[in-house]
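K.L.:
Here's a structure for you.
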Amino acid sequence: MGPCHGALQPLSLLVQAAMLAVALAQGTLPPFLPCELQPHGLVNCNWLFLKSVPHFSAAAPRDNVTSLSLLSNRIHHLHDSDFAQLSNLQKLNLKWNCPPAGLSPMHFPCHMTIEPNTFLAVPTLEELNLSYNGITTVPALPSSLVSLILSRTNILQLDPTSLTGLHALRFLYMDGNCYYKNPCGRALEVAPGALLGLGNLTHLSLKYNNLTTVPRSLPPSLEYLLLSYNHIVTLAPEDLANLTALRVLDVGGNCRRCDHARNPCVECPHKFPQLHSDTFSHLSRLEGLVLKDSSLYQLNPRWFRGLGNLTVLDLSENFLYDCITKTKAFQGLAQLRRLNLSFNYHKKVSFAHLTLAPSFGSLLSLQELDMHGIFFRSLSQKTLQPLARLPMLQRLYLQMNFINQAQLGIFKDFPGLRYIDLSDNRISGAVEPVATTGEVDGGKKVWLTSRDLTPGPLDTPSSEDFMPSCKNLSFTLDLSRNNLVTVQPEMFAQLSRLQCLRLSHNSISQAVNGSQFVPLTSLQVLDLSHNKLDLYHGRSFTELPRLEALDLSYNSQPFSMRGVGHNLSFVAQLPTLRYLSLAHNGIHSRVSQQLCSTSLWALDFSGNSLSQMWAEGDLYLRFFQGLRSLIRLDLSQNRLHTLLPCTLGNLPKSLQLLRLRNNYLAFFNWSSLTLLPNLETLDLAGNQLKALSNGSLPSGTQLQRLDVSRNSIIFVVPGFFALATRLRELNLSANALRTVEPSWFGFLAGSLEVLDVSANPLHCACGAAFVDFLLQVQAAVPGLPSRVKCGSPGQLQGRSIFAQDLRLCLDESLSWDCFGLSLLVVALGLAMPMLHHLCGWDLWYCFHLGLAWLPRRGWQRGADALSYDAFVVFDKAQSAVADWVYNELRVRLEERRGRRALRLCLEERDWLPGKTLFENLWASVYSSRKMLFVLAHTDQVSGLLRASFLLAQQRLLEDRKDVVVLVILSPDARRSRYVRLRQRLCRQSVLFWPHQPSGQRSFWAQLGMALTRDNRHFYNQNFCRGPTMAE
């Protein structure tokens, strides 16, 4: 049966290929290969390195496609027919296919070609993104277009014909067509009235284009005009004369303060910018005005006259440190909701006090005030007194001000405040209230260095599964990244309504004993991560009766102190605690033997050393057993190598989510999941599992989500997942699977909602079963067309599993064997008759001539052959020369030339002992075809070298054979007259050792030729013909 089976295998493969082809015709394969169909009619072709727009088959539901994204491919040419097949296409994204040279990662120039009817063939198109492409003109566009993005292109001119016919256009973005990353050496030219025909245009953005004036005759329908980061340093009423519908105007960054710039900056000219008093007075509908980074020192109240609807004002990154203490510009802005004054600092100066101007009290609708980066060191009631009368104020940003004294009790006068950010300051503790007078320029000035202006590290966000956010709480105070060493109750006096307090990234090293937070009777969330807390007292945090979330992560220093005990019994005395994080503390010994709580829902214990704790016999075996209501438990990064059933059995039975990511688990007892009857999510990603073979998921388990990604799984036993009937999400990505078998799942396969098998080295052999299976469950496989790729064979490695051509899907080894055999038969069948007909007698004659010649030639060679190809002569007293001869010359000529190896005669190796020196020398000279002289210098030659040279000259006179070859190792030997004469007569017999390693290969080739050919072939015929043999 074996031979028959082998003969029928190609036929079966052809049948399978035909079946797959039929499946393709019936639409079983993903319809938009190589792209992916996503919800709401979006076809995602991003990051596929496509060089042309894919043409989808007629069987695909092309009429359902409303959005096509071709982001970050390599499409340089768009044809008229590329999108014509998509009759209902509304959104098209072609961003970053052919970026200009300045924006390309390798700075390669690129020009995109767009044929005239490419977009006109799509009359339903409404949104088009051509940004980050090397186009120089606006292509022909359909009249249906509503949104057009031409940012970061090479378009440098707009005239009335550029956008003609686009009467429906509402959004036009042309940012960054001429700036430091996309240089052009000029400015974007917008001809007067070029956009006037766009009667419905509401949004226009021309940022980063080197503009020096506001384009003239803009459409009066504009509501959003963004002109930031150009070079417009003068604004007059006529610049915005007809734009009475404007709601948002951004003219920031046109006259920059370069001491705070994060990119190339041009200093603002002296006495600029020049803003006319009535520049904005006619913009009665204006709601947002951006004047950031404009080198403003004063605020003219007339600028804001008539702006009764202004709700957002951005004045950040200016020089308003004096102005904000006495300005009256805010008196008429009763509707203002957001005001940004950040980084209005004096260069290299930190002031002692700051007192806001009384006009701030007129901002009755203000909800958010950003004052970070103004640099004042004291925060008192006087500082924010005008804000106390603002009933709507909710968010106040005061971070990065180098505040070292802060009276936190002043915030009791702000009943509407929901969020106060005092992070990244230098607050070290409570201060007594003091009366402070004087303006911002009063008091002592402290000069700052560049190091002081460096921002601190960002906080590490916590997963909301284990630590809730404060965004929904009514009052939050952020004191993270300050200089707190201890926490005193006086700091929070009169802040009883505080619900969230962040104290992370300080240096708090005290032993909390239940008295530090007494005034905070309403506190629900407390963040003390990244500190040095000493958890010794059993009543820690018990003064917080409403505490629900406590973050004690990254407090590892006390736990690393040998011999010091730690008390976690306070957890049992927090009756409302729901979330607790003890992550990344390195907890390994001398802690409470058990955590107890009836209220705790989520515990993050990642980044500790449970492996060491559970290795201490039964001491910590029941460490988590007392958490009766625990639902979520994170045990990631605990250096666990095994997880015994007794360990799982002592976890809380109420657990629904268990994370064991990034441990060292090479084995997991799946049957022990019955010990956790309520477990719904198990995360084993990033471990060292090699196979899912020891048993299977138990029957009756409640498991719904299983993550075993980033392991090394190469095998899954049949039926492993079949009994877990409630399993809906399975992540098998980033393993070593070569196939995905339907037998793993049984009847469960149809119930899966997510099956991730990406980043596995799947073996894409002909008739691979996993292809049919993945097609059956393709709705559950994320990124099936693009992210599920082949790992073998080599020609398909890294390509989609659908990349192979079904017509070529044959047995590869059999194909090669048949091809080789047929080629050999054809070649022999053609060659033999042809050779016999054309040159049969010649071949017969050459064959017999060769038989007669070979023995005679061998006898003649034996009679005339010499013992050595070359006799090597050198000065043994020079160790460097001797080392070069033995370790370089000998190895190269005798060992590395293979069949062309030369036979060298060396004095110390080949001279016969017992003979005189002259006898050995005579025999060596006359038994060698050539004499190779290796010289370091040619000015002093004596001893054996001189005698050998004289014998070579004698041989020249007697036998008329020039056998001398010179190898000169030192460059100063070129001064020798003999060397220069011999170079002139017989250049190939004088070789110089090259200084550069790149020339050594040529040197050895020249030396081999010099030793194997007669010197008479090397003589310069212009001077002589060389020695000739006597007749």
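Cβ from N, Cα, C; glycine included.
Below, the features straight out of Swiss-Prot:
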MUTAGEN   W47 to A  Significantly decreased binding to agonist CpG-DNA
BINDING   47-51, 72-77, 95-109, Y132, R152, 179-181, Y208, R262  DNA binding site
MUTAGEN   W96 to A  Significantly decreased binding to agonist CpG-DNA
MUTAGEN   F108 to A  Significantly decreased binding to agonist CpG-DNA
DOMAIN    866-1011  domain 'TIR'
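Structural setting of the listed features?
P.N.:
The 10 Å shell around the Cβ of W47 (mutagenesis position) contains 12 further Cβ atoms across the protein chains shown.
DSSP assigns S72 (DNA binding site) to coil in the three-state reduction, placing it in neither a helix nor a strand. Cβ-based neighbour count (10 Å, all protein chains) for S72 (DNA binding site) stands at 17.
For the recorded site, W96 (mutagenesis position), the DSSP three-state label reads coil. Of all Cβ atoms in the protein chains displayed, 20 besides its own lie within 10 Å of the Cβ of W96 (mutagenesis position).
Around F108 (mutagenesis position), the same-chain residues six or more apart in sequence whose CB sits under 8 Å from its CB are A101, listed in sequence order.
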K.L.:
For the domain 'TIR' (866-1011), report the average pLDDT of the model, please.
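P.N.:
Mean model confidence (pLDDT) across the domain 'TIR' (866-1011) is 85.
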K.L.:
Are there residues of the same chain, six or more positions away from P109 (DNA binding site), whose CB falls under 8 angstroms from its CB, and which are they?
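P.N.:
Same-chain residues close to P109 (DNA binding site) (Cβ under 8 Å, separated by 6 or more) are P100, A101, G134.
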K.L.:
If you measure from the Cα of W96 (mutagenesis position), which of the recorded positions W47, S72, S104, K181 is the nearest?
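P.N.:
Looking at Cα distances from W96 (mutagenesis position), the smallest one goes to S72.
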K.L.:
For S72 (DNA binding site) and W47 (mutagenesis position), what Cα-Cα distance in Å is obtained after rounding to a whole number?
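P.N.:
Their Cα atoms are separated by 5 Å.
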K.L.:
Taking the binding-site residues one at a time (H77, P99), which has its Cβ surrounded by the most other Cβ atoms within 10 Å?
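P.N.:
That would be P99, with the highest Cβ count within 10 Å.
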K.L.:
Note down the number of other Cβ atoms within 10 Å of the Cβ of K181 (DNA binding site), including every protein chain shown.
P.N.:
12
K.L.:
Using C-alpha atoms only, work out the spacing between H77 (DNA binding site) and W47 (mutagenesis position) and round it to an integer in Å.
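P.N.:
Here the two Cα atoms are 17 Å apart.
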K.L.:
Quick check for the class: what is the C-alpha distance, in angstrom and rounded, between K181 (DNA binding site) and W47 (mutagenesis position)?
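P.N.:
On Cα coordinates alone, these residues lie 23 Å apart.
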